[in-house]
Amino acid sequence: MEGNFEEQNKLPELKLDAKQAQGFLSFYKTLPNDTRAVRFFDRKDYYTAHGENSVFIAKTYYHTTTALRQLGSGSNALSSVSISRNMFETIARDLLLERNDHTVELYEGSGSNWRLVKTGSPGNIGSFEDVLFANNEMQDTPVVVSIFPSFHDGRCVIGMAYVDLTRRVLGLAEFLDDSRFTNLESSLIALGAKECIFPAESGKSNECKSLYDSLERCAVMITERKKHEFKGRDLDSDLKRLVKGNIEPVRDLVSGFDLATPALGALLSFSELLSNEDNYGNFTIRRYDIGGFMRLDSAAMRALNVMESKTDANKNFSLFGLMNRTCTAGMGKRLLHMWLKQPLVDLNEIKTRLDIVQCFVEEAGLRQDLRQHLKRISDVERLLRSLERRRGGLQHIIKLYQSTIRLPFIKTAMQQYTGEFASLISERYLKKLEALSDQDHLGKFIDLVECSVDLDQLENGEYMISSSYDTKLASLKDQKELLEQQIHELHKKTAIELDLQVDKALKLDKAAQFGHVFRITKKEEPKIRKKLTTQFIVLETRKDGVKFTNTKLKKLGDQYQSVVDDYRSCQKELVDRVVETVTSFSEVFEDLAGLLSEMDVLLSFADLAASCPTPYCRPEITSSDAGDIVLEGSRHPCVEAQDWVNFIPNDCRLMRGKSWFQIVTGPNMGGKSTFIRQVGVIVLMAQVGSFVPCDKASISIRDCIFARVGAGDCQLRGVSTFMQEMLETASILKGASDKSLIIIDELGRGTSTYDGFGLAWAICEHLVQVKRAPTLFATHFHELTALAQANSEVSGNTVGVANFHVSAHIDTESRKLTMLYKVEPGACDQSFGIHVAEFANFPESVVALAREKAAELEDFSPSSMIINNEESGKRKSREDDPDEVSRGAERAHKFLKEFAAIPLDKMELKDSLQRVREMKDELEKDAADCHWLRQFL
């Protein structure tokens, strides 16, 4: 594989003479210094990059600096790297689609005369679409967001505008946010933002540090713009040109915002929408409702493996890869990408999607027919955009035509369905398809193509305007054919004069240099040499023969070339005219693309549900104010899809007042993390409108999923594992509501055992007593299981805390620990670690000491401060004074209660830490005369 890569991406030789090199060096020095810009120079057959860009490319993509060459000499030498066209596509895709830290510039020219012809950034890839998607589908829609924050009295109001250049949509929003910017983060995730426009001056304020962190968590490129660009001047006239339809509703919409309008002004300036007249009258504008979808932050997206990652071993590792099982066209894949970031909260719309999926699951014949027809549908959205940008031609129009003529087959398949959901299928798809394909819409487009394009030539791979479409073109075609006939007659006449066989001895060629010429082999040349020198003009003598002409052939050839040039020019004019006419159908094709892409995604959901070895079920969906989350026989869809896994299903019953808050304990690698994540994934799938991997499921709609799972070190940002845990947990404490779903895994590992336990206990109490959200809390702190007993004693509690554990079996004969991966009620046996050490043949002295120390710690465990001796089991006798133990335990319990009362969701992190330090200092003072309590400090 490496050999093939090297073969395809060989380093082209950098060929510049001294004069060209000097001219280029002079130009290169005039370029402004921009550390984010990666500049490429088109040298016709290959590209080059220079200076720091060349070093970056050599190290990042060639993985060696031996690829570098020096342009010039001495102190003026400039490091350079040459790049093949294949490699340029690879690099451009990585810079614009995968990374978020560079812009791309492409220059054309020679010597010292170069001009910038293309610029691109992660949020604005339009100029490079022909390169990025020449051999790959466009799976995501890049969105540029502009934000204008206002800080006042410790609060922040965000004005936000965004543009989706693929779907031609502008959006506005304005909302209050907390210090962790949870609303902004979930909005960026939902929109799929790749780049964020931000006022340069605002970035210098202390308040913006957390805002910048939020943007970085979402992998969004930050582009600072001068503050004077964030003004709403001339917005009315700009929007009047851009937005389709009546301007009055647009004015009413925009007038309702204070901060979003400056953000929109900067966005229009940055995206240069007004510089392209093709955009005029083609955009829609809408209010973006941050509560319109389930909120997902970057931590939840990462924890639930929603989107694909470069590290995935196969596509089934991510939810997108799994559910993108049979999406055929790029527009369907892009819609799925968007849906997974925007799960629904509208009960009726969720049920409608589920009805359609159920229809497709139950009607295998309908599903297969529709899938076969959709396979022949092209990416309508991309074809349309290429035509609108005048980068497409007849080939794009033909693909639209071939897609359009498949619609009657799709309609027929739907008309034949008479099942339970026939009326829904008719309303949702059939009637809309009939309206779109009538004679006033796509019927007219089909007529246009059939009368303007020579469809017979498609078999030869030629895309041409039909000569019958235009009288001038028809006349030129007749002239061309007449001249072709005259040239062939001259060919025959000349063969008779020279006594040579037509096409065997005397051939008629068309050369790029000479036009129409006669050719004979060198063997035949001596036979006609005398006539050749007196009656003809010899043009070229080579091994393949002698090329010659005469005045008649040259005259006819020149006339023929002139007519061909006129014919091509007329063809081009007519193609441009047809393309312009086709773009008038943009709105119809946009509606068609939306219809077909939705059908494509829901068919993919049905294919997944029907093809899985263990069936999926349709979830019962209830409102967020009622019902529980009950999953019977639930499975993790991505884990069970791996070839090497025999998945053990588990039940999960998050029930109000009984088990709304679940503490899950058990040995490492026992399945705790998989279990709690699969619940989050299943809820997300259900609210997207998919069947779920369960035997039976009932789900109360959630407005948000929060996940704190497996934080890693972020040293490059100066953030430790523990700090990352705390930051993510702070987002949960501030942003969660009783309608959210919370998933927390192994909180408190990055600090001391007692600090970690104290934090875990306090966070649990806060979530139970204040947030009251359904929560799955996997932990290695077995003492937390006492929370269930403590919570049951609180009067008026409606949450319900329950203990669950993942089970394991120790075989005393084989000395093997077997994970059973079953989640069962109750707390976990805490002795697995020492058993495993014993069976691993640890020295007996080490095992004995471990048991002794474990017993000591059990005496001093935090649970002894919470529940009585009878409930916590028998304790080893100890020498501490009972009064001292009682006094110390009471003080420790007071500390934990005070800690739990801290309003973490309303305090800045530094203030919270300061308050904890003060409490700890007070505790240490009180412990000075208590030996038992000092053992914990």
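A Cβ is built for glycine as well, from the same backbone N, Cα and C atoms used for every other residue.
In the three-state DSSP scheme, THR404 (variant position) falls into the helix class. A sphere of 10 angstroms centred on the C-beta of THR404 (variant position) encloses 24 other C-beta atoms. Looking at Swiss-Prot, the entry for natural variant THR404 to Ala says: In strain: cv. Landsberg erecta.
Neighbour list (SER468 (variant position), Cβ cut-off 8 Å, at least 6 residues apart, same chain): CYS451, ALA474. The annotation that Swiss-Prot gives for the naturally occurring variant SER468 to Asn reads: In strain: cv. Landsberg erecta.
Long-range Cβ contacts of SER624 (variant position) within its own chain (separation 6+, distance under 8 Å): VAL345, SER700, ILE701, ARG702, ASP703, LYS739. According to Swiss-Prot, the natural variant SER624 to Leu carries the annotation: In strain: cv. Landsberg erecta.
The annotation ATP binding site is assigned in Swiss-Prot to GLY666, PRO667, ASN668, MET669, GLY670, GLY671, LYS672, SER673. Reduced to three states, the DSSP call for GLY666 (ATP binding site) is coil. Close to GLY666 (ATP binding site) in the fold, though at least 6 residues off in sequence, lie LYS672, HIS805, VAL806, SER807, ALA808, CYS828, each with a CB less than 8 Å from its CB.
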Proximal but sequence-remote residues of the same chain as GLY671 (ATP binding site) (Cβ under 8 Å, at least 6 apart):
ILE648, ASN650, VAL806, MET819, TYR821, VAL823
Specify the count of other C-beta atoms within 10 Å of the C-beta of MET669 (ATP binding site).
13
Least surrounded among the binding-site residues, given as ASN668, SER673, when other CB atoms within 10 Å are counted:
ASN668
Neighbours of the ATP site GLY666, PRO667, ASN668, MET669, GLY670, GLY671, LYS672, SER673: Cβ within 8 Å of the Cβ centroid, same chain, sequence order.
ALA778, VAL806, MET819
Lowest local Cβ density (other Cβ within 10 Å) among binding-site residues: PRO667, GLY670, LYS672:
PRO667
Coarse DSSP state, helix versus strand versus coil, of GLY671 (ATP binding site):
coil
Separation of alpha carbons, THR404 (variant position) and GLY670 (ATP binding site) (Å):
53
What is the separation, in Å, between the Cα atoms of PRO667 (ATP binding site) and THR404 (variant position)?
58
Work out how many Å separate MET669 (ATP binding site) and THR404 (variant position) at their Cα atoms, rounded off.
53
